[in-house]
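Since the structure comes first, as structure tokens, the remarks are kept for the end.
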Amino acid sequence: MSTEPVSASDKYQKISQLEHILKRPDTYIGSVETQEQLQWIYDEETDCMIEKNVTIVPGLFKIFDEILVNAADNKVRDPSMKRIDVNIHAEEHTIEVKNDGKGIPIEIHNKENIYIPEMIFGHLLTSSNYDDDEKKVTGGRNGYGAKLCNIFSTEFILETADLNVGQKYVQKWENNMSICHPPKITSYKKGPSYTKVTFKPDLTRFGMKELDNDILGVMRRRVYDINGSVRDINVYLNGKSLKIRNFKNYVELYLKSLEKKRQLDNGEDGAAKSDIPTILYERINNRWEVAFAVSDISFQQISFVNSIATTMGGTHVNYITDQIVKKISEILKKKKKKSVKSFQIKNNMFIFINCLIENPAFTSQTKEQLTTRVKDFGSRCEIPLEYINKIMKTDLATRMFEIADANEENALKKSDGTRKSRITNYPKLEDANKAGTKEGYKCTLVLTEGDSALSLAVAGLAVVGRDYYGCYPLRGKMLNVREASADQILKNAEIQAIKKIMGLQHRKKYEDTKSLRYGHLMIMTDQDHDGSHIKGLIINFLESSFPGLLDIQGFLLEFITPIIKVSITKPTKNTIAFYNMPDYEKWREEESHKFTWKQKYYKGLGTSLAQEVREYFSNLDRHLKIFHSLQGNDKDYIDLAFSKKKADDRKEWLRQYEPGTVLDPTLKEIPISDFINKELILFSLADNIRSIPNVLDGFKPGQRKVLYGCFKKNLKSELKVAQLAPYVSECTAYHHGEQSLAQTIIGLAQNFVGSNNIYLLLPNGAFGTRATGGKDAAAARYIYTELNKLTRKIFHPADDPLYKYIQEDEKTVEPEWYLPILPMILVNGAEGIGTGWSTYIPPFNPLEIIKNIRHLMNDEELEQMHPWFRGWTGTIEEIEPLRYRMYGRIEQIGDNVLEITELPARTWTSTIKEYLLLGLSGNDKIKPWIKDMEEQHDDNIKFIITLSPEEMAKTRKIGFYERFKLISPISLMNMVAFDPHGKIKKYNSVNEILSEFYYVRLEYYQKRKDHMSERLQWEVEKYSFQVKFIKMIIEKELTVTNKPRNAIIQELENLGFPRFNKEGKPYYGSPNDEIAEQINDVKGATSDEEDEESSHEDTENVINGPEELYGTYEYLLGMRIWSLTKERYQKLLKQKQEKETELENLLKLSAKDIWNTDLKAFEVGYQEFLQRDAEARGGNVPNKGSKTKGKGKRKLVDDEDYDPSKKNKKSTARKGKKIKLEDKNFERILLEQKLVTKSKAPTKIKKEKTPSVSETKTEEEENAPSSTSSSSIFDIKKEDKDEGELSKISNKFKKISTIFDKMGSTSATSKENTPEQDDVATKKNQTTAKKTAVKPKLAKKPVRKQQKVVELSGESDLEILDSYTDREDSNKDEDDAIPQRSRRQRSSRAASVPKKSYVETLELSDDSFIEDDEEENQGSDVSFNEED
């Protein structure tokens, strides 16, 4: 059958727009076919929204929605509109929508020549929204709206009344708007204006016969939507008020549904209170309302744009949702260390949005999805952080944590280990041969602290074998996994290595170790606090990641090594190992005096020798400890130690610690709770000790070490910081980097405003400025420092012997704390952050502190002290107790010009400058508000700021101080410090700190007085017995010649002479024979009476012995021959009387008197300090004055006592290098050995070049031994090795009487002949030396010959006797009066002699022999070569 071809005219048609809408309705109103959708509908029975599957025709719902939106838009045009009535007559298939308010104008359109109501509702593409220049927030947009409802209705009636014009307009359309009846206009004099639309949908076009329940439910929900999204209206549905006043009420309809759904999901009749879902509502501004709830399924949203229900969301939903997701993600990452993907957060959100958008654009006429760009919204909606924090308190946070944990668990399981026989990924692993095999559970993995410990552990494997032992080194400390993220754990190499090597599987519940490569884990760390911390971190890792593993007895082990070894040399050689410091301290106090011994501190495993490690592994019973399986509340203690959530509990845990509590080293099995409470706690305490100062001196350990080092070095002349730091490190056994010490030194010397009120060190160089708070200090190698003169007035030297000094690394280091004369913690303030504790104490005025100290002395009421900063010119206001506010200084110097001349203390210049520059230039968030800014600083602050008149007015309104950030708070509510007993204490007031300091300081002033009086009493006793000894010698009651040493000592004991120890303390009585022999061997033996090994090694390295307690007779037997003269006898009597008078005067003083004396001296020095500081900051650097060389220790006079501290010192050859003896000097200061009374140095004699330099000598003279040089100082090698033989000693002593007789009989002759001899010597010298004028007065000084002989001698009686006997034997005449030196000594001296003259000023003390260029650095003023 053939068909006729269709013509082109028939194929292409043109239809009217009305026909197009009816033929293609989906373009305008959506589908006209029945569809099943998941929709929220209003359920009348439960009075809430419920989500259910419904069968509706979207097009029918859309034409209903268009009429509702028209009614809602009228609220924007007429804010006085208050009511919308919706009546749905399902049986009649009729719907009515009526709104009050301003109606449609009832007039004929000028251009179209028809009534405006007819044009709007009966003609397509007519609207009042076509002016795009006018920003509108209505729903109508394209000119279709109500016309679409008219087109798809069989009957459409418009009714509008305008009371203002007194008319009512009614018009009817039928048959899909194809029939338009003429309008009926009547008079309207009563009632409000209104607009009403009544229509009957053309159900046949929608494939429907009636309005069923599904479509009615959706329509009713849409009426509720209008009521919730349009503000300040009443909506009635079928004559019933909906009673929804705002968007929040509307959102709550969904809350009931969520609650009911959760009940159904949980199978409960009623949900627990904690499970009730919450909806968080927030009205951001007049155009944005947001509500949030947790979604139980996936992301859900209910949103409205200008009352239009955007069921498909759009840019406005993304705008809000993205903000919430981003901020929640940031919180999870920063605060909770959790990582969750954005879609996982979004899928758990239910968002409600009601907004007004200017000229909104949608994807289609159905308006289900907004497409307007965010920048075109016409308003912004920034979700506040407070709202996000509220969201984080809902179930969303819990779900995110669960999701994150699940993500982490999956990620961590990917890195699980397995039991395999060989692992090749870790080159440093020393794998056990049996690891990963069926015998793997018998193997032990040794985890060592670092590579150095690994080598030692490997050495130990030589003892136990490598079949069942493996080793692996840890790099530093492990990660605290308790709050760590999965990403942190996965990136931690140590944790991943342990899992692989051990074969551990994350979160696996272990009941035995047969599935592991190793069945035991042994920790081998240093025996210090850091080693304990590593053990704790491993325990924390195992407990939190592998449940059940620590329940297996014997799984976790530790290998302990000694922390100190004591080597006993006498009476018998022995070695004692100590595994903790308290045990060592106990032995030192109770047992050490019985032995001669030395100690060795084992800082780490690297200190041990390989042989020692093999010995340790050979005795595993002693060195291997087992951690007991978890019991009781062990898990709680692990959580307490490592959980960040337990910070407050940890603070109390630390506060309750009793000093001296340690883990019992004899325990074979260590309970984990004991380990945490008795060993691990020491690490946390050490952290606090490093960070929080002591209330007595205000120092942290590093600062205390620096001050100790400066005192020990007597740092009176400047020294590079880069040189001082290593010196402090060495002399205080500092175990950390020198760089941190250098920074501490810089901090103690900083003098800019806001730093130290009293800087204890002088800043000779760029030590930082106020610009950056000291961060701009120069490098340590460029700057110098020295002790401030005021420092020793604050830390009085007389207190040094009273402190308890710490013993570390075989040496005495800094004290536990210093006791300044006023509380430096208040003078300079303090701040720091430790474990569980932090502190902030501002500085105060030293003079106010002293005033209150005197109030305490007088039992008077204390005055209130306020924070004070040296050199600061701002003001401080007390706003409430313990709270202050600091203000800078700002003044108006012109109409719109301001001058800032001071900042709040510790607000640095750079901070304010950055703020002002931001105000000058602005950025994306801040507009420029400063017109101009100048800086005119010198040492003081000066900003000149120019504002515009508008900004000046605004600044006045805000406040000058507020706008320029010239206000800073100070709080006294966190004043934490260690109390005198070593416990952390929080102080409630400044006066409480002062009172705590006062009573301890007063007690120590009494101790100082007692100590000084005791030392004076000892000196009186020593002088008394020296007088008695000399008298007995002179009167022949005591003979010491030609007697064995032990016999002399025994006779002295029988005569009641006490021994005096190094400290100057007398010991009466006789120690037992064994101890006496040790004393004599160590302190009194000559070189040939001891075996070579003992004399070379034992006496040199022994640091403790019985002689410390019992002392020796060196104060008698070490006196010079000159001491046996009558003059010396009388002088000793006079010295004894002087000491008795000094003691009597001291006893008259009270502790408060001594303290007041110190305070007065400080006040004088402090005023000088303030003057110098003000001059320095003002640019006038005070003159330090010239330093005088040669001033310092005087020479010993002929008849002064022997100094026992020098006799047994090892002789030191001067090989062109400087000799440093500051350690020994400091020990003398500490012990206050006042054996030599200091006086001014003798007048120096300027001569021609002396014979010792330029005179030609015979070979015999050059080879002859010097009769006056000290063998302990100048000799390169020992001469007269047989000098100590008893026979030779006897021969020397035989000549004592003869020498005494000669000295007595020739004394007058010597006085007469000495000048002549000097003249002869001078004339003789003139034959070989260039003439130089010599002052007659100095040249003729009497007894110069004898003085010179003694000056060059530092020898004992025996050495002087040796000189005299040599002279007697050689029968030398005049030349014997000239001191002779060896060739090396003479050449050494000659090298440093100036060409024009030679001045000789010799010091008998061996620690005075220091070259000139060393003097300033060593704090010694002794000079040998100086021109007058």
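Numbers run from 1 along the shown chain.
Just so it is clear, glycine is given a Cβ too, placed from its N, Cα and C backbone atoms.
For Asn70, Asn99, 127-129, 140-147, 365-367, the entry in Swiss-Prot reads ATP binding site. What Swiss-Prot lists as domain 'Toprim' is 443-557, and the listing cites sequence analysis. Here Swiss-Prot flags Glu449, Asp526 as Mg(2+) 1 binding site, drawing on experimental evidence. Quoted from Swiss-Prot, the note attached to the mutagenesis of Arg690 to Ala states: Loss of enzyme activity. Annotated domain 'Topo IIA-type catalytic' per Swiss-Prot: 692-1159, in sequence order. Record note (Swiss-Prot) on the mutagenesis of Asp697 to Ala: Strongly reduced enzyme activity. Lys700 to Ala appears in Swiss-Prot as a published mutagenesis result, with the remark: Strongly reduced enzyme activity. Listed in Swiss-Prot is the mutagenesis experiment Arg704 to Ala, annotated as follows: Strongly reduced enzyme activity. For the mutagenesis experiment His736 to Ala, the note given by Swiss-Prot reads: No effect. According to Swiss-Prot, the mutagenesis experiment Tyr782 to Phe carries the following note: Loss of enzyme activity.
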Practice problem: May I have the DSSP-based helix, strand and coil counts for the residues of the domain 'Toprim' (443-557)? | Solution: 50 helix, 19 strand, 46 coil
Exercise. Specify the nearest of the recorded positions Asn70, Ser127, Gly145, Thr366, Arg690 to Arg704 (mutagenesis position), where nearness means the distance between Cα atoms.
Key: Arg690
Practice problem: Express the distance between the Cα positions of Gly145 (ATP binding site) and Lys700 (mutagenesis position) as a whole number of Å. | Solution: 79
Quiz prompt | Helix, strand or coil at Lys147 (ATP binding site) [DSSP, three-state] | solution = helix
Practice problem: Out of Ser127, Thr366, Arg690, His736, Tyr782, point to the one nearest Asp697 (mutagenesis position) in space (Cα versus Cα); all of them are recorded positions in the record. | Solution: Arg690
Quiz prompt | DSSP three-state assignment for Thr366 (ATP binding site) | solution = coil
Self-check item: Nearest of the recorded positions (Asp526, Arg690, Tyr782) to Thr366 (ATP binding site), judged by Cα-Cα distance
Solution: Arg690
Quiz prompt | Candidate recorded positions Ser127, His736, Tyr782, pick with smallest Cα gap to Lys700 (mutagenesis position) | solution = His736
Practice problem: Check Asp697 (mutagenesis position) against DSSP and tell me helix, strand or coil, would you? | Solution: coil
Practice problem: Tally every other Cβ atom lying within 10 Å of the Cβ atom of Asp697 (mutagenesis position). | Solution: 22
Quiz item: When you measure from the Cβ of Arg690 (mutagenesis position), which residues in the chain that are at least 6 apart have a Cβ under 8 Å away?
Solution: Lys700, Pro701, Gly702, Gly834
Quiz prompt | For the domain 'Topo IIA-type catalytic' (692-1159), mean pLDDT (0 to 100) | solution = 89
Quiz item: Compared by Cα position, which of the recorded positions Asn70, Ser127, Lys147, His736, Tyr782 is the closest one to Glu449 (Mg(2+) 1 binding site)?
Solution: His736
Self-check item: Between Tyr782 (mutagenesis position) and Asp526 (Mg(2+) 1 binding site), the C-alpha gap once rounded to whole angstrom
Solution: 37
